[in-house]
Amino acid sequence: MNNNSRNNENRSTINRNKRQLQQAKEKNENIHIPRYIRNQPWYYKDTPKEQEGKKPGNDDTSTAEGGEKSDYLVHHRQKAKGGALDIDNNSEPKIGMGIKDEFKLIRPQKMSVRDSHSLSFCRNCGEAGHKEKDCMEKPRKMQKLVPDLNSQKNNGTVLVRATDDDWDSRKDRWYGYSGKEYNELISKWERDKRNKIKGKDKSQTDETLWDTDEEIELMKLELYKDSVGSLKKDDADNSQLYRTSTRLREDKAAYLNDINSTESNYDPKSRLYKTETLGAVDEKSKMFRRHLTGEGLKLNELNQFARSHAKEMGIRDEIEDKEKVQHVLVANPTKYEYLKKKREQEETKQPKIVSIGDLEARKVDGTKQSEEQRNHLKDLYG
């Protein structure tokens with residue numbers, strides 16, 4: 001029985017596969033496309049009118065009444081419909097359709113004075129007969145009351161964003177943006193810039209400028225030109241006047257000193273001139289080494305102390321020893337910091353000077369115990 005049931009199942013699967021292959025050949029379909037790609041989703045809106053009566057989620061695709069075979073992958077075809085963008089080729093730039101940021105005015109229904117107490121228009125949709133908390137419409141974020149200029153009583157009208165925009169327009173990051181405030185800010189900046197240029201000191205023109213030789217001569221004479229152009233004495237009283245900064249021609253860059261010398265003392269990478277105060281040349285590597293400062297100097301001193309302490313303890317570099325790890329600075333930084341600090345304190349600590357009189361025996365000072373106190377202590381402690 002089991003073998004017969006298996007054979008029947010195999011025959012049914014073979015027949016079903018043959019049937020599907022035959023249908024795919026007739027409809028010119030690719031049988032290797034999975035079902036979740038071939039089937040149209042339930043929310044797909046571009047189904048042809050001939051297929052409206054049929055559920056789009058079926059595997060089989062119907063043919064049109066005229067005999068044409070419909071595209072079973074129509075929901076994967078990108079077509080420009082209803083003003084949508086054609087994004088088949090994303091490598092080419094395309095101009096968008098723009099954002100329609102429009103509003104529509106919703107005026108409340110006219111009501112009598114008698115009904116105005118019991119009825120009020122909705123601030124959300126603008127209709128009368130219910131309040132905003134009872135409104136069944138979708139809550140709108142952009143709500144605004146604007147005066148109605150056409151009305152004599154100046155009744156308010158509700159300004160609501162238009163809802164006929166497509167999804168791309170509503171989800172755009174610039175949706176609802178108005179550049180009016182930014183334009184006003186830019187115009188204010190331009191006005192301030194023009195006023196600043198107009199109010200700038202006009203005396204600073206080409207006539208007040210002079211060459212470098214004249215500047216050096218004026219500095220040697222302790223004179224300088226003020227904002228008007230007249231010469232002033234260089235003293236503390238006239239220090240607030242206009243004065244230009246100058247640089248003497250005798251000044252020259254430090255790297256120019258190496259032009260006629262065989263050695264180059266200027267380091268272009270660090271832009272420093274090699275001097276004895278900055279560092280020295282290493283004899284082994286023939287490289288210029290800067291003097292250590294700050295934490296680098298402290299680490300170097302601590303490393304030297306660790307090396308000397310290891311030699312005192314009998315540790316040698318050429319001999320392999322398990323205890324060598326205990327005398328490495330990297331493995332024991334806190335230990336050597338403590339030892340170095342302790343040794344410095346011992347060196348700076350002055351020996352205490354004790355006189356001979358302090359070491360001599362002295363007579364005991366104090367109150368002598370009475371016989372009664374001795375007997376009492378003897379009874380307590382035996």
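Cβ from N, Cα, C; glycine included.
Original residues only: the substitutions mentioned are not part of this model.
Quoting Swiss-Prot on the mutagenesis of C122 to A: Affects the ability to associate with the spliceosome. Loss of growth and in vitro splicing activity; when associated with 215-AAA-217. Cryo- and thermosensitivity; when associated with A-217. Among the sequence features in Swiss-Prot, the mutagenesis site H130 to A is noted as follows: Affects the ability to associate with the spliceosome. Loss of growth and in vitro splicing activity; when associated with 215-AAA-217. Cryo- and thermosensitivity; when associated with A-217. Quoted from Swiss-Prot, the note on mutagenesis experiment C135 to A is: Affects the ability to associate with the spliceosome. Loss of growth, spliceosome binding, and in vitro splicing activity; when associated with 215-AAA-217. Cryo- and thermosensitivity; when associated with A-217. According to Swiss-Prot, the mutagenesis experiment E217 to A carries the annotation: Abolishes the interaction with PRP18. Cryo- and thermosensitivity; when associated with A-122 or A-130 or A-135. Per Swiss-Prot, mutagenesis E217 to K is noted as: Abolishes the interaction with PRP18, and temperature sensitive growth defect.
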When you measure from the Cβ of C135 (mutagenesis position), how many other Cβ atoms are you left with inside 10 Å? 16
If you count the other CB atoms within 10 A of the CB of H130 (mutagenesis position), including all protein chains displayed, you should get 15
So E217 (mutagenesis position), by the Cβ count within 10 Å over all chains shown, scores 11
Pairwise CA distance, E217 (mutagenesis position) versus H130 (mutagenesis position), rounded so that it is a whole Å: 90
Hey, how far is C135 (mutagenesis position) from C122 (mutagenesis position), Cα to Cα, in Å? 7
Whole-number answer please: how many Å between the C-alpha atoms of C122 (mutagenesis position) and H130 (mutagenesis position)? 6
Counting every protein chain shown, other Cβ atoms within 10 Å of the Cβ of C122 (mutagenesis position) number 20
